[in-house]
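Here's what Swiss-Prot has on this protein:
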type	residues	note
ACT_SITE	ASP928	active site, proton acceptor
BINDING	VAL811, GLY812, ARG813, GLY814, GLY815, PHE816, GLY817, ILE818, VAL819, LYS833	ATP binding site
DOMAIN	369-670	domain 'GP-PDE 2'
DOMAIN	805-1094	domain 'Protein kinase'
MUTAGEN	ALA850 to Thr	In snc4-1D; dwarf phenotype, constitutive expression of defense genes and enhanced disease resistance
Amino acid sequence: MNSQQSTRTKQMLQQSSTHLLCGVVLLQLFAAQVDAQRSTSPWQTLSGDAPLVIARGGFSGLFPDSSLAAYQFAMVVSVADVVLWCDVQLTKDGHGICFPDLNLANASNSEEVYPNRQKSYPVNGVTTKGWFPIDFSLTELQKVLFSLIRGILSRSGKFDENGYSISTVQNVATQMKPALFWLNVQHDEFYEQHNLSMSSFLLSTSRTVSIDFISSPEVNFFRKIAGGFGNNGPSFVFQFMGKEDFEPTTNRTYGSILSNLSFVKTFASGILVPKSYILPLDDKQYLLPHTSLVQDAHKAGLKLYASGFANDVDIAYNYSWDPVSEYLSFVDNGNFSVDGMLSDFPLTASASVDCFSHIGRNATKQVDFLVISKNGASGEYPGCTKLAYEKAIKDGSDVIDCPVQMSSDGIPFCSSSIDLVNSTTVGQTHLRNRSIIVPEISSVAGIFTFSLTWHEIQSLTPAISNPFRENGMSRNPNERNSGNLISLYEFLNLAKNSTSLSGILISLENVVYLREKKGLDVVKVVLNRLTETGYIVGTLKVMIQSTTRLVLVDFKNQSTYKTVYKIKETIGNITDSAIEDIKKFANAVVINKASVFPNSDSFLTGQTTNVLERLQKFQLPVYVELFQNEFVSQPFDFFADETVEINAYIFGAGINGTITEFPYTAARYKRNRCLGREEVPPYMLPVNPGGVLTLISTSSLPPAQDPNPIFTHDDVTEPPLPPVIAKSPTSTLGTPSTIAKPLRNFLKVIRIVSWSVAGVVLFLVLLTLVFCFHRKRETRLRQQKLKALIPLEHYTYAQVKRITKSFAEVVGRGGFGIVYKGTLSDGRVVAVKVLKDTKGNGEDFINEVATMSRTSHLNIVSLLGFCSEGSKRAIIYEFLENGSLDKFILGKTSVNMDWTALYRIALGVAHGLEYLHHSCKTRIVHFDIKPQNVLLDDSFCPKVSDFGLAKLCEKKESILSMLDTRGTIGYIAPEMISRVYGNVSHKSDVYSYGMLVLEIIGARNKEKANQACASNTSSMYFPEWVYRDLESCKSGRHIEDGINSEEDELAKKMTLVGLWCIQPSPVDRPAMNRVVEMMEGSLEALEVPPRPVLQQIPISNLHESSILSEDVSVYTEG
């Protein structure tokens, strides 16, 4: 920054604390500030001008909404005519403040400062609790301890301790001096009911403040202020809410008003609508065809502004988590352009309008670097499939990559992982029994490529990677299993036939293991394939990448292909000797993003790392990985915008190439017109690493971290490659060279054979005797071990027969055995579950029983004994007269339970699961929670039973390694079906519990549920019906007719808990201890969960490849 800018900044520091903050912003985040240059491209707006960028509450995507810091930052990083948006609220003494919500608690610390000032008021006909500005004076709201905080909890809370104060409308206008100022009045009628006049405030404010826009969702408000501002007054914009919501002053729905835009034109010059009014989404979050609303508004002479833009919220899957693509779809689609966009991230909106609009795929490139795909366009299709590679080529990749793996029969192919579980649905197929642990590769069991033939691999279904599934972010679910894996030969031909690619990158890992253990020479195979497909001479550059130095040396010695050395570790520096060594065998280097910009707690630290500079000094190009569009992959410094991140690494750091799962985003950046200007606008200047941290209060700073290690010559040194082992030859039958033999040789052979036969017979007799002795001894020792291990009665199989009177009375059947009624010698009636005959030594069964024998809880069925005799196994537990829960909720008994009884049962089951998950010495995950496995005693106290599918795990283990699918269809958690849904853990039981609770609710409302589902020709998803029924209760009606308020509260609480438990992503589900708190807490404390999404479960595959429990009662009598 030049001396004049530094002087100007110092002056700002002396003016006020607010200007101090903004001066730091200017110093730390951006290298310069220049006026944006408007594009001269034609626009399809009403005026023909570029769409307005409207900053909602300033830059509210980073700073607390409506803080002076948010407003000034928006002005610094946006287009010159950015519109500052202020949601106007009135204090009890009539002052207008900028605050985003009628309830102060939603974006301030009012609850902490004024804990006893909560009140209830009717707002649009709904009684609402909160802290309202009409109960506070401006002085009270501007006291030192009162401050603004984030209103959206998923955003960083680091700025909550900065003490940003509430500002008046006049304060924002005079301090910020915005080019355009927009005041939004959301609740005029509410203030009028409390003797506060919003219209009077605005009219008096307009005498000292320049107001350019006034918006409101209330028709009468515009009638009151009509004519009050004169001919040169602000533009009036009518704001539309949800189409089914009622406009409070006309009692008409906004949807009905939308159909009469000529009526709106009588009092407004523009309309503000949610973006879904223009580009609606289907139930799966995909775009539907655009509506004609923009064209209709323009025909009526109305400008149309769109709201709801934010980089860190869910957007249509069509945009591939790229916010720039979303903005462009509203302003540059060839059909229409909105007149403005209301955004929490005005920097991205500014860049979209000014830098990326109206540029085609063939536009001039403003910057040169390599766009290298990662497993093709693997952010949009399953990686390494033909579809992913074709998409990567179409999207503008310069280089496509193939991570080479080897099949057992020596066929090289492209796959993102040597473990097929990570990239396909092999775990759901009959091939899951190929699972092994290879310590040289991973400590986790997997199904490795070298264990399957190429024919078997070709039969597998690929699976899209979902690295942020636990954050609730999925990738293109419609295509999650599309495409087919391709061989290296097919990959090479696909690339060769492309006219746009400049090269290919082939990555090789695990080469040493494959040579030494499997006899597979990957280097030789790859070289042969390259030769066969004509890559010896050609225009495409071939790059060979590996983390193993000697693999690259081997290629160097046998070919002229370029080699790329990948440094796996995150490093903070690199020595000259290490670089000199690398340069001997590599032409380029790959490092990760943190080796360029270190970060801590999702913020760039600003620590100096000169790794990139040092490598480039030795003439080594540096490619950086991994670039992903999902905002959770990026530090907060990049404002949840992948384009900002790419800009920092290309324009800021100067890397030579990006390795990305979303090639389109990186390729589009090359055509960024703003980079070709003499003065680059502020929204395209690279952020300065560590700049955002300087704006955070000391108390909220992340802990200091040790510097990343230095990469030295020793890190490059490796032992020599082992020789390729010879594969075992296939045995063949030989043919004697002659048939004629001397007679004596024939007799000699006869004698040898005779003695050999006799010896074999004697050996077998001795072996049988030893085996019998050993087996008896082993059985005796095993019985002694069992008695010491399990503190339960150990019954013989003969005793089990006597207890059950030779299995006379069947009381239930399950997927793993039959339940009989029996009587012990002391007269106690018991249930005896006899498991189906099993092979093996039964260690899993013994471990399960041993652990369960040490459990004791009111809501867990009590084990009384067991039998383990050879393949005969049985469990003996208490007999419960009322049988299983399903009888009562499915109407198989005359007993009709009320909501209180059902609530107690649901709560009891929750307590039981909480005990299994959080109170046992070793956590037990049940995996088969359903009404049939909940038994009821004579007091209807529930007890969780049937642990046939249970799995034990240490409490510290949050993720379970499983290759089979366990449970009952309808209750199985999505992550049990495929890893693309998330990881299997104790949260899988939470999902099953949620379905159990919802089934209880559905049973109580059976007639209503049947009517709703029958009326939907697409067979309504059951949780969807529950959710809709819950929504209909917001109006005040009970969730079931004929019940009292207490029962209605219990029913609604169960509904909310059930819906939270069945969230598709495990991370969004509460743990069972939290479920118990929710069930026992107040209804008011529960938030409404997101709407459940229908998951299509491949049932046919489940039956083929899973451990499924039959959906039958544990007890059929009682």
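Any Cβ shown, glycine's included, is placed from N, Cα and C.
Summary for the binding-site residues ARG813, GLY817, VAL819: the Cβ-based neighbour count within 10 Å is maximal at VAL819. Rounded to the nearest whole angstrom, the C-alpha distance between VAL811 (ATP binding site) and ASP928 (active site, proton acceptor) is 19.
Within 10 Å (C-alpha to C-alpha) of ASP928 (active site, proton acceptor) lies none of the binding-site residues ARG813, GLY817, VAL819. Averaged across the domain 'Protein kinase' (805-1094), pLDDT in this predicted model comes to 78. Cβ-based crowding with a 10 Å cutoff singles out ASP928 as the top-ranked of the recorded positions VAL811, ASP928. Secondary structure at VAL811 (ATP binding site), taken from DSSP and collapsed to helix, strand or coil, is strand.
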